[in-house]
Amino acid sequence: MRFGLPSKLELTPPFRIGIRTQLTALVSIVALGSLIILAVTTGVYFTSNYKNLRSDRLYIAAQLKSSQIDQTLNYLYYQAYYLASRDALQSSLTSYVAGNKSADNWVDSLSVIQKFLSSSNLFYVAKVYDSSFNAVLNATNNGTGDLIPEDVLDSLFPLSTDTPLPSSLETIGILTDPVLNSTDYLMSMSLPIFANPSIILTDSRVYGYITIIMSAEGLKSVFNDTTALEHSTIAIISAVYNSQGKASGYHFVFPPYGSRSDLPQKVFSIKNDTFISSAFRNGKGGSLKQTNILSTRNTALGYSPCSFNLVNWVAIVSQPESVFLSPATKLAKIITGTVIAIGVFVILLTLPLAHWAVQPIVRLQKATELITEGRGLRPSTPRTISRASSFKRGFSSGFAVPSSLLQFNTAEAGSTTSVSGHGGSGHGSGAAFSANSSMKSAINLGNEKMSPPEEENKIPNNHTDAKISMDGSLNHDLLGPHSLRHNDTDRSSNRSHILTTSANLTEARLPDYRRLFSDELSDLTETFNTMTDALDQHYALLEERVRARTKQLEAAKIEAEAANEAKTVFIANISHELRTPLNGILGMTAISMEETDVNKIRNSLKLIFRSGELLLHILTELLTFSKNVLQRTKLEKRDFCITDVALQIKSIFGKVAKDQRVRLSISLFPNLIRTMVLWGDSNRIIQIVMNLVSNALKFTPVDGTVDVRMKLLGEYDKELSEKKQYKEVYIKKGTEVTENLETTDKYDLPTLSNHRKSVDLESSATSLGSNRDTSTIQEEITKRNTVANESIYKKVNDREKASNDDVSSIVSTTTSSYDNAIFNSQFNKAPGSDDEEGGNLGRPIENPKTWVISIEVEDTGPGIDPSLQESVFHPFVQGDQTLSRQYGGTGLGLSICRQLANMMHGTMKLESKVGVGSKFTFTLPLNQTKEISFADMEFPFEDEFNPESRKNRRVKFSVAKSIKSRQSTSSVATPATNRSSLTNDVLPEVRSKGKHETKDVGNPNMGREEKNDNGGLEQLQEKNIKPSICLTGAEVNEQNSLSSKHRSRHEGLGSVNLDRPFLQSTGTATSSRNIPTVKDDDKNETSVKILVVEDNHVNQEVIKRMLNLEGIENIELACDGQEAFDKVKELTSKGENYNMIFMDVQMPKVDGLLSTKMIRRDLGYTSPIVALTAFADDSNIKECLESGMNGFLSKPIKRPKLKTILTEFCAAYQGKKNNK
């Protein structure tokens, strides 16, 4: 093994990296990681503090700036208030109101105002108004007042305009915002003048108003003062009120530094949830670390509203983000530079230290290479001494050596070994150490782990200092360092009595340097030197190892034989499943090649298409299983509601169960589960439930029940489940949902037993049609369900209408609906999600939880034997593995379900009792991310999924009988136990369209009405009688539809009755039925009469048409071996006999092998019986011939082979052929 860098770079793992490089990288990563963690923590902490401190500083600066503004305005206000409260003005206004309108009345007032204006350069113009806002007195400062333009005066005298005035004018006054006059800013302050001329009245009232135009330069100087505000920008904004008196906008009082001078004239809107809105409307101050509201770039700012009553201003102090973050940026640069410098220093220091530290390991590596190359262990002294010494050391170290090996070495005491030079080889009888190949094999075997049987064969010893490890090497973890050093000292001092080595072994040994400290590396060196001596004893273990390996090979052989047997069973089953649709495809193709009638060819193509779809379904199951086995299936998690799963199951299987006359109930418990938005792969969950429900419907007889219960069990205990490796789904204690779902039925619901409720979908549908007080949530659910149903069944109905076919496509409801279910679950929204605006499903919750959801599917089918309840989850295993099994399939459904459940950390369990039914429980944990509110709905859970709902009452209606009502309630297929009578299963779509009366197929007049291809068929069509053909597992998936459309005899197919409208496997029928004999009464009695025993409808049609092409028209069909026995018995009692019987091997009830034995033994039937089977294996052929069959016809059936069989075994066919 080389530790250095390779000469060529290896691009595939494991990558070769020297231990020196690894040590350097490890130390560097630890040092740099620690520095980075410290640097990041420090940087984040101080950066956050810097930001907080600097934002607080901006806020304090804004407060100071607003205080300065308040002081300036208050100074101007009190001077103006002083003028407004002068007695001269009050007396003049009182006299004016009393009727004295002469000029003499205003002389004193004018003098007072003139003195006030001339006393300061701050005031320019003063104008007095009466209470009706009429100007009665105007005075100006001769120095500046006459120089103000008219447009500026108009904006500064708000009382002279028609602009609405604020109500504060009547109490404290108003202040206009500064207006630019050339280079200076002016503003005006309007105050009310209160007077009380009466000595009787105590309250003063407003007799007039005074408006004073004053300079705003003092305010401007406060605005421009940026003392102690480095790189800061100051802004003052003023609120703009609308006609309702609300602050709807703002503008700048003064243009900020660097902006245009006309910026104060622009009004900006106030957005909600901004600091401007909070400051204007709530009077709150504060700071922002990052915003771009007042600038195009990011800035940090502090703001504080002014407290002056006449204005609504906000002072703002802002800084660019680069200035605001400059201290934090500087600190980050310092920390980064320091980390990089320290990292470089650590790396440079680590390189020489790592070189020095790995030198002992390098020496150990070189010594190992010498031993690996086969050099060393060449004894130069007589082998007797060396071997004895070696064994002595072995015993002292705890080794036990077989006595045979000791005897062998003693016997060789007289032999000697010669050493010649560095590469000399030793010669001795039986010395295995001299062969390089033996050395390499010994080392290689030593590196392998010993199997468990070797532990039992471990050689006992009485020494506890050292033991032989499981891989054959010394376990020196148990050796003390003193004993090792003692051995080494003894080895150096007594070389004549211990194992001596050649020059190569001397090179292999590691030198023992004098050390200051003893560590693991020194122990490793001593252990390595001891290991070279332990190689002798290693060979003693080889025999035991070979014996243990032999036992392993024997066990592996048994396991391989079991696997081979399982493979044979799988090949037999899958061969039957695949060959059955292939028989339909190839057989009908061969028939179509011989046909010239377009209708017959089209009908054959339909059977080919349905067989191809069934074959595709089987292959899809196999591929899905293979994908799960290879762990390439990935969960696609998303938000969904458990109601989505219930709706999908209802929309897919509701009609299926109704047509099958099986009561399907779906319930959700408790109602809290409906409000949860869960996170998981809803498509895979729907797939699992669909497989379980499909299985339940397949095995449930007519008038049976299938219950689907979705429960909330409690909170998920992830730690305990993970500890148990997710073998079970555990619930936290105290969170269990203890309320019993099976409570007393207060609505008189139909029950399956005394303690179990059932939600009958058929009665639910009736209730939906009769109850008009449906709540809002039910309307939404119904709407979604309608959309899902339309999307699922639209294709099937369209295909039926376009093809004018009585039988729907063989694509199963579960297969075709699954794709639609995925689509609907992704694009349809759950009720109550408030998702019309494009928002997310539901609303988030503060504390997301993980819940345990249980989905139970219980049926009243035949049940599963306890011995098979665990094996049914294995791939390709079914509850009934015999040839006479009633239900087919690949046996992958439950295996796929368990695989998907394990992927979700869930479980799949089965409880079943033979003769009672089965219950599959799928339990999994799901995270709740959101919740749905139903607060606005009066009855949010009033639907068919609630057992307590009024919609689950069974309501019966008395409807007048009519043709349509008779057709809508036409009889369905009878159970398998009654094969003497046949009825028609009609889909609701077809029933509503039918206009003719349907008669029983079992009418004894049928045989007389079917005369020939023309006349007999016309009579059959006139009376609208539909002959029924046996339904097999290949057709069980088809919809139960007998349309009122008429099929001609040339199409070769009548209307088909189906027990089960979902997909089963091929080649298995669910019930036995009377098959109308297809025969021609005009034929003479010497015509060939053949019985075809086949449970698959497609195979029946293939062989029947092939026989028709051979000129054989007198053909009878049977569905299973029991019916074949009855037909042969009935015909034998009349003194007649079939010329030949074609017998399928795998059939329900009674398989072909047992039926053949019964016919031969009990009825004495001697005519030929030819086997029909899809498993064309030599062992199967031999088994058929031993049962009493004469020939073998494999599927897919080929016409030349069929013709050969007829020629070989049917004498009547040969005679008929010769007559022609």
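Each residue, glycine too, has its Cβ placed from N, Cα and C.
If you check Swiss-Prot, you get these features:
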BINDING   Glu1094, Asp1095, Asp1144, Lys1195  Mg(2+) binding site
DOMAIN    573-928  domain 'Histidine kinase'
DOMAIN    1089-1210  domain 'Response regulatory'
MUTAGEN   Gly891 to Asp  In SLN1-1; slow growth
Report the DSSP secondary-structure composition of the domain 'Response regulatory' (1089-1210) as helix, strand and coil residue counts. 59 helix, 24 strand, 39 coil
Pop the Cα-Cα gap between Gly891 (mutagenesis position) and Lys1195 (Mg(2+) binding site) into the table, whole Å please. 21
What's the CA-CA gap between Asp1144 (Mg(2+) binding site) and Gly891 (mutagenesis position) in angstrom, rounded? 21
Give the number of CB atoms, excluding that of Lys1195 (Mg(2+) binding site) itself, located within 10 Å of its CB. 28
Do you know offhand how many angstrom separate Gly891 (mutagenesis position) and Asp1095 (Mg(2+) binding site) by C-alpha? 19
Counting every protein chain shown, other Cβ atoms within 10 Å of the Cβ of Glu1094 (Mg(2+) binding site) number 30
Other CB atoms within 10 A, centred on Asp1095 (Mg(2+) binding site): 32
Mean pLDDT across the domain 'Histidine kinase' (573-928) comes out at 72
